[in-house]
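What Swiss-Prot says about this one:
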type	residues	note
BINDING	Tyr140, Asp203	S-adenosyl-L-methionine binding site
MUTAGEN	Ser181 to Gly	Increased ability to use cirsimaritin (CIRM) as substrate and to produce scutellarein-6-methyl ether (SCU6Me) from scutellarein (SCU), acquired ability to synthesize pectolinarigenin (PECTOLI) from SCU, but slightly reduced efficiency toward scutellarein-7-methyl ether (SCU7Me); when associated with S-109 and A-111
ACT_SITE	His241	active site, proton acceptor
Amino acid sequence: MVADEEAQLHAQAWDHALSYIKPTALSAAVELEIPDILENHGGPMTLSELSAASGCPREPLYRLMRFLIFHGIFTKSDDCYAQSPLSRLFTTENLGPYMLMQATPVTRCPTGLSGEALKTGTSLYLKSIRGEDSWSDPAYGYHMKAFTNAMTAHARLTAAAIVRNYPAAFDGVQSVVDVGSRHGTAIGKLVEAFPWVRGIAFDLPEIVADAPPRKGVDFVGGDMFESVPKADAVMLMWILHDWSDDKCIEILKKCKEAIPANIGKVMIVDAIINEDGEGDEFSGTRLSLDMIMLAVMAQGKERTYKEWVHLLNEAGFSKHTIKNIKAMEFVIEAYP
């Protein structure tokens with residue numbers, strides 16, 4: 001091996017060893033609201049201006065921005081800092097809340113993979129580094145707020161992708177139940193885009209009780225393993241990847257019972273892992289999410305096309321279609 005090749009391999013090894021630094025630094029910038037500050041300012045800002053607006057001292061802010069500029073997150077010209085097309089995706093209205101959720105102690109400490117967890121099938125998410133139950137940790141309250149904000153941001157982005165790239169999904173549909181809707185962000189955005197649709201946000205009673213009102217959306221509390229409100233269509237957005245195959249089949253059967261046999265459909269909005277070598281720009285992201293599921297959810301996973309077909313067949317659906325909405329998720333429409 002020549003010296004240059006060896007040096008390159010060493011550099012790659014160091015990049016892997018320190019790979020956690022980039023998302024950590026980006027999370028710090030989001031926590032300081034740097035993307036929002038630059039976006040709202042409407043133009044480049046000096047270090048002094050950015051320091052005053054963020055409340056972060058100049059020296060550490062300079063070092064943080066230097067790192068993120070090197071990695072292409074922000075831009076700098078004539079000693080002024082500015083947004084890039086990438087950094088705009090980390091504002092509060094985009095993926096900023098998701099970055100903050102990943103930075104909470106409850107998420108960051110336990111979600112790393114370990115050999116022990118892979119051998120035993122034990123979810124690291126339910127244990128802190130001290131071996132205690134993370135859900136009872138005082139930090140969990142903050143984590144749940146961050147989690148809700150992250151899911152809201154994700155729902156907003158995914159609903160926008162559906163509206164933009166697959167509006168035909170709601171042709172002839174008069175009512176839609178969003179199962180596991182939390183505070184109704186996704187169904188609210190869809191009803192706003194397709195005002196003839198009556199939206200039903202369905203989640204556990206204690207969750208919908210805290211939901212703000214949304215025009216065109218009714219909030220219903222219940223348990224998806226017992227029954228699902230009836231509608232022309234049932235939507236499962238980022239729900240089934242949390243559950244085992246058996247539980248998914250149970251959920252899908254309950255959804256099938258809720259729709260008309262002649263015109264109804266179940267819309268699954270979730271990732272599809274590609275194993276055939278032909279992927280798209282989100283293929284790596286989906287594999288990363290599967291690693292998170294491997295560490296976080298003992299039974300959950302991101303599924304391949306064959307695995308989705310198996311679930312649909314076992315749940316009694318006769319046919320299905322798949323639509324690429326140019327997002328991390330696809331829309332799988334299953335028919336009785």
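Glycine residues also receive a Cβ, built from the backbone N, Cα and C atoms like all the rest.
Nothing has been swapped: the model has the original residues at all the noted spots.
Not measured: the values here are computed from a predicted model.
In the three-state DSSP assignment, the secondary structure recorded for His241 (active site, proton acceptor) is helix. Note: the Cα of His241 (active site, proton acceptor) and the Cα of Ser181 (mutagenesis position) are spaced 15 Å from each other. Long-range C-beta contacts of Asp203 (S-adenosyl-L-methionine binding site), restricted to its own chain and to partners at least six residues apart, with a cutoff below 8 Å, comprise Val179, Gly180, Ser181, Arg182, Gly221.
Classification of Asp203 (S-adenosyl-L-methionine binding site) by DSSP places it within a strand. In the structure shown, across all protein chains, Ser181 is the one of the recorded positions Ser181, His241 with the greatest number of other Cβ atoms within 10 Å.
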